[in-house]
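Copied over from Swiss-Prot, here are the features:
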type	residues	note
MUTAGEN	W8 to A	Abolishes interaction with KCNP1; when associated with A-11
MUTAGEN	F11 to A	Abolishes interaction with KCNP1; when associated with A-8
MUTAGEN	L66 to R	Abolishes expression
MUTAGEN	E71 to K	Abolishes interaction with KCNIP1
MUTAGEN	D73 to M	Abolishes interaction with KCNIP1
MUTAGEN	F74 to R	Abolishes interaction with KCNIP1
MUTAGEN	R93 to A	Greatly reduces expression and changes multimerization
BINDING	H105, C111, C132, C133	Zn(2+) binding site
MUTAGEN	C111 to A	Abolishes tetramerization and assembly of a functional channel; when associated with A-105; A-132 and A-133
MUTAGEN	C132 to A	Abolishes tetramerization and assembly of a functional channel; when associated with A-105; A-111 and A-133
MUTAGEN	C133 to A	Abolishes tetramerization and assembly of a functional channel; when associated with A-105; A-111 and A-132
BINDING	T370, L371, G372, Y373	K(+) binding site
Amino acid sequence: MAAGVAAWLPFARAAAIGWMPVASGPMPAPPRQERKRTQDALIVLNVSGTRFQTWQDTLERYPDTLLGSSERDFFYHPETQQYFFDRDPDIFRHILNFYRTGKLHYPRHECISAYDEELAFFGLIPEIIGDCCYEEYKDRRRENAERLQDDADTDNTGESALPTMTARQRVWRAFENPHTSTMALVFYYVTGFFIAVSVIANVVETVPCGSSPGHIKELPCGERYAVAFFCLDTACVMIFTVEYLLRLAAAPSRYRFVRSVMSIIDVVAILPYYIGLVMTDNEDVSGAFVTLRVFRVFRIFKFSRHSQGLRILGYTLKSCASELGFLLFSLTMAIIIFATVMFYAEKGSSASKFTSIPAAFWYTIVTMTTLGYGDMVPKTIAGKIFGSICSLSGVLVIALPVPVIVSNFSRIYHQNQRADKRRAQKKARLARIRAAKSGSANAYMQSKRNGLLSNQLQSSEDEPAFVSKSGSSFETQHHHLLHCLEKTTNHEFVDEQVFEESCMEVATVNRPSSHSPSLSSQQGVTSTCCSRRHKKSFRIPNANVSGSHRGSVQELSTIQIRCVERTPLSNSRSSLNAKMEECVKLNCEQPYVTTAIISIPTPPVTTPEGDDRPESPEYSGGNIVRVSAL
């Protein structure tokens, strides 16, 4: 009704105002209502057992992705009418929310590598992550890339040298990882010792050591004992030169090595010595030489190769380059502004030391860094006010980047700690594997020796002795099979060899002791797999039947249970674990135990005379179950 009214109402209104005449024909059919979403358009996504439901139109908003394209049909299961994905359901929640809201977020508690794998699987690019999470995502990804690179470098300079490595690669590996060999470790400690000696000598040679004969003024130790310090400096420089040349020759890329920071430090540390050897005694040149000797202090940076803390500090400063640049730029702006203000504020004072704006730079730097030497102080009230503001602003400007630097240092430090821990765990794991292999080999050889000794003792007729030896893995599995069959079928199983011996000796059916096929039933042997009952004696059915009589032998798939009347119950089971018919009466008053013959395939044994061992006789009886060991 409402639909019909809605159809002709526009025509009636138009005719009333004279826009168009009333239609003479029949009214048009009412417009069809938009088909509502039915259950057919509801898609069920099963992600590792977790069910997600969403509309098909929601997924088809992004046809370039896996869920939005027809490729998702490859994961459809008609039986369950679900799309099954063997992926992480926790990360999939965020991916499905992207289809719903159009905003992709990064879960901070998830692994960055697993998150990237899920995005790649479902066809999403990381660039669509929202602005609220993108910066943290990039930081985590950069940290993970650095960690993987460190692990790769560690693996390349691992503990074990590859047999295909050249001499050049071995030398470079020894420099980068001194713990790979004894010679590399010795050279590592020798260079560290000479670095310390060089730095100490550079400091001690400036200490006054008294006046020499003919001089009133005290001379420094470097001038009074010039020969000793020169020899010491020569020895240190020779060691540093040899190290630098070896590193240059063994470097994978000499161009990159020469441009590296540590290479420049090495050159600056040894260059003043060689310049001093070729310089003349001219006073002007001597003054320049004194200036060059200042660069010897850079030898202390060579300790960075020997100190993990210094390397972490260098990595921190490198990773905080943007923050340090912002700090330097902010300080420069503040220094220029406050130096200009202080100069004009103190310009009217006659005793003011702020003679120019560059002269006020010193006061501004000292004040903003909260040092306050007191050599330059403002005299006017305006100067004191602006000086206080300068001091407070310096605290704020310097304190802002400090937490970022500290967090980066902590992050890099913990990364190195985890890397060291992983290397230690890997080393311990390899040591355990080597020990296990060595122990297994020793145990195997010992078992072989025990087996040979046992065979020799058993073959000796003069000194018969019983020597217990542990069975092979095949025998262990065989006895375990017997134990499981006994527990499953309530039948007693006997080896075929034992059964043959018992049938051949009819008079000794009730033997005082028998060789049980189980490891645990052997005297002096303790089973580690399963414990079977040790039978002092067992009853063998149809023991009085001659061995030449050929009887019927049952297969394991058919097990007959007999009672006192010996009435066979025709019941077969294709599996030992299958349930039997309820009509089968298992608990008889006097059960008759079915005996099984366990056949272990053994190679034919040749007697000393050269004849082969005769075949095993066939045995009759309907109560015999033959079980093949294979």
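The backbone N, Cα and C atoms fix where each Cβ goes, and this holds for glycine too.
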Cβ neighbour count within 10 Å of F74 (mutagenesis position): 8
Candidates E71, D73: member of the mutagenesis positions with the richest Cβ shell (10 Å): E71
Near-site residues: K(+), ref T370, L371, G372, Y373, CB cutoff 8 A to centroid: V366, T367, T369, G374
Nearest of the recorded positions (L66, C111, T370, L371, Y373) to C133 (mutagenesis position), judged by Cα-Cα distance: C111
Three-state secondary structure, which DSSP defines for F74 (mutagenesis position): helix
Closest of L66, E71, D73, R93 to Y373 (K(+) binding site), Cα positions, mutagenesis positions only: R93
Cα distance (Å, whole number) from G372 (K(+) binding site) to C111 (mutagenesis position): 49
Cβ packing number for C111 (mutagenesis position), 10 Å threshold: 13
E71 (mutagenesis position) versus binding-site residues H105, T370, L371, G372 - nearest by Cα: H105
Least Cβ-crowded entry, counting other Cβ within 10 Å, from the mutagenesis positions listed as L66, C132, C133: C132
Inter-residue Cα distance where the pair is C132 (mutagenesis position) and T370 (K(+) binding site), in Å: 37
Subset of recorded positions (C132, L371, G372) lying within 10 A of H105 (Zn(2+) binding site), CA to CA, in sequence order: C132
Cβ packing number for Y373 (K(+) binding site), 10 Å threshold: 10
